[in-house]
Amino acid sequence: MAAESQLKRVIETLRRLGIEEVLKLERRDPQYRAVCNVVKRHGETVGSRLAMLNALISYRLTGKGEEHWEYFGKYFSQLEVIDLCRDFLKYIETSPFLKIGVEARKKRALKACDYVPNLEDLGLTLRQLSHIVGARREQKTLVFTIKILNYAYMCSRGVNRVLPFDIPIPVDYRVARLTWCAGLIDFPPEEALRRYEAVQKIWDAVARETGIPPLHLDTLLWLAGRAVLYGENLHGVPKEVIALFQWRGGCRPPSE
């Protein structure tokens, strides 16, 4: 079957790449840079809380995700935070990338704005956030939040840290589309969003075989997606990785 042969190809390529190269790529991630700017400005505790809140409301954006995070990083690196909850709600109202469902975003942020994440135990943080916001731990913005909190930890402590294998990949549209583009699923990206657990299962298998945990694979897909979908390899993703996600016709930018 095509999916099986493509899965083998993806595993072999990413196994050769390895976790150390992925960690290097993470330092180039606009999300990492934005989080790092905020952590450097406000310290680990306040910076990680702001990053956590932004991750929790990072859905249905009116623009590219990279630009949303760049705006967040610039906004809070220039702001003197006096009242974290109030200041974050003001940010939601101000951001040009959060125009859809403003009140729903504010409601979700209010649920978590007093919570201080445990950066030493992100598994515990995931369980607690799941309870606080009333969502399953596999839900995309929750697991994405753990990735962002790891960025806050790495920036604050000046270290790399590999995340656990039992936290699944967040399945947003970019991940869904690249999974389809790689030939790993035979249903379209829109359906993949609904069947996100099936997509997570595939990337869990890739993670086990390559030694790259799912949340680190997410960074790789996110950065590669910019090249695949928009023809902009801004972060130096290896060409052989980009090629994995151009297996299907229609998975190259219009200029190619």
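Cβ atoms are placed via backbone N, Cα and C, with glycine included.
When secondary structure is read from DSSP and collapsed to three states, Gln31 (8-oxoguanine binding site) falls in the helix class. The Cβ of Gln31 (8-oxoguanine binding site) lies under 8 Å from the Cβ of Gly65, Glu66, Trp69, Ile148, Tyr151, Trp222, each of which sits 6+ residues away along the same chain. Swiss-Prot lists Gln31, Ser58, Trp69, Phe144, Pro170, Asp218, Trp222 with the feature 8-oxoguanine binding site.
Take the CB of Lys140 (mutagenesis position) and look out to 10 A: across all protein chains shown you find 22 other CB atoms. As a published mutagenesis entry, Lys140 to Gln appears in Swiss-Prot alongside the note: Loss of activity.
Per Swiss-Prot, the feature active site, schiff-base intermediate with DNA maps to Lys140.
All protein chains considered, the CB of Lys147 (mutagenesis position) has 26 other CB atoms within 10 Å. Under its mutagenesis annotations, Swiss-Prot gives Lys147 to Gln the following note: Great decrease in activity and thermostability.
According to Swiss-Prot, the mutagenesis experiment Asp166 to Asn carries the following note: No effect. Packing around Asp166 (mutagenesis position) is summarised by its Cβ count: 12 other Cβ atoms lie within 10 angstroms of its Cβ, all protein chains included.
Asp172 to Asn appears in Swiss-Prot as a published mutagenesis result, with the remark: Loss of activity. For Asp172 (mutagenesis position), applying a Cβ distance below 8 Å and a minimum sequence separation of six or more within one chain yields Tyr59, Lys140, Phe144, Leu193.
Under the heading active site, Swiss-Prot lists Asp172, citing sequence analysis as support. Under the DSSP three-state reduction, Asp172 (mutagenesis position) is assigned to coil, being neither helix nor strand.
Cβ atoms within 8 Å of the centroid of the Cβ atoms of Gln31, Ser58, Trp69, Phe144, Pro170, Asp218, Trp222 (the 8-oxoguanine site) belong to the same-chain residues Ala55, Gly65, Lys147, Ile148, Asp172, Thr219, site residues excluded. Asp166 (mutagenesis position) and Ser58 (8-oxoguanine binding site) are 22 Å apart (CA-CA, integer value). Looking at Lys147 (mutagenesis position) and Asp218 (8-oxoguanine binding site), their Cα atoms lie 9 Å from each other.
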